[in-house]
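Residues annotated as Zn(2+) binding site in Swiss-Prot: D191, H230, D232. What Swiss-Prot notes for the published mutagenesis of D191 to A is this: About 35-fold reduction in host MHC class II binding. For the published mutagenesis D227 to A, Swiss-Prot gives the following note: About 22-fold reduction in host MHC class II binding. One mutagenesis experiment named in Swiss-Prot is D232 to A, and its note says About 5000-fold reduction in host MHC class II binding.
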Amino acid sequence: MINKIKILFSFLALLLSFTSYAKAEDLHDKSELTDLALANAYGQYNHPFIKENIKSDEISGEKDLIFRNQGDSGNDLRVKFATADLAQKFKNKNVDIYGASFYYKCEKISENISECLYGGTTLNSEKLAQERVIGANVWVDGIQKETELIRTNKKNVTLQELDIKIRKILSDKYKIYYKDSEISKGLIEFDMKTPRDYSFDIYDLKGENDYEIDKIYEDNKTLKSDDISHIDVNLYTKKKV
């Protein structure tokens, strides 16, 4: 078993050992963000909402799926989608939710406190027989660092879940949302086996409030986990920008 693990890690290291081509000048700088934006980004990516195997038959405003008493501490949970079709897709289905949640400007459903979340929803029945390990290649100023690993047991996983997991690692290890940390720019790229790839500029936040930061996930973009090749992360320090 140990030998198999060593072979897996060696293969990942070989697979991910190509050169980074991301350009720092094309990315947003952390110095552009307010203290509030950095604090909210830290909170959103370090403390995700996670719930499995819950069901709702209630839709509000056509696009919001309502889970009574299923939020943290028994709050009502409002899951917001970009379209009514997405809300209908998950109505009356057992679902898993993994995402960044917020309270400010979350519309109340009842007398309970309401907790909101954009997307982050997958069907509970669609699980892998064996956990999938995805390698994340990290460069700082073009110098390759230790490969990070994220895991999922889902056949179809939201881009939000993967993004949160890798940003949590980067937050812990490189302090990306600390104002005084040396990292000033960054790009996360999800490299697929299919023609299309996906990327996030770490400091391209769409506002300083949590409900603004999280809105990029309302499309509930979902990837087949078997189609994900690996993740590339390019970080840049102030001295290199």
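Don't overthink the numbers, they just go from 1 along the chain as shown.
Cβ from N, Cα, C; glycine included.
These numbers come from a predicted model, not from an experiment.
Shown here: features listed in Swiss-Prot, placed on the structure.
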{"residue": "D191", "record": "mutagenesis position", "DSSP class": "strand"}
{"residue": "D227", "record": "mutagenesis position", "DSSP class": "helix"}
{"residue": "D232", "record": "mutagenesis position", "DSSP class": "strand"}
Students should find that the Cα atoms of H230 (Zn(2+) binding site) and D191 (mutagenesis position) sit apart, in Å rounded to an integer, by 5
Would you kindly give the Cα-Cα distance separating D191 (mutagenesis position) and D227 (mutagenesis position), rounded to the nearest Å? 9
Measuring Cα to Cα, tell me the gap between D232 (mutagenesis position) and D191 (mutagenesis position) in whole angstrom. 7
Within a 10 Å radius of its Cβ, which of these mutagenesis positions (D191, D232) has the fewest neighbouring Cβ atoms? D191
Neighbour-count leader, CB within 10 A, recorded positions: D227, H230: H230
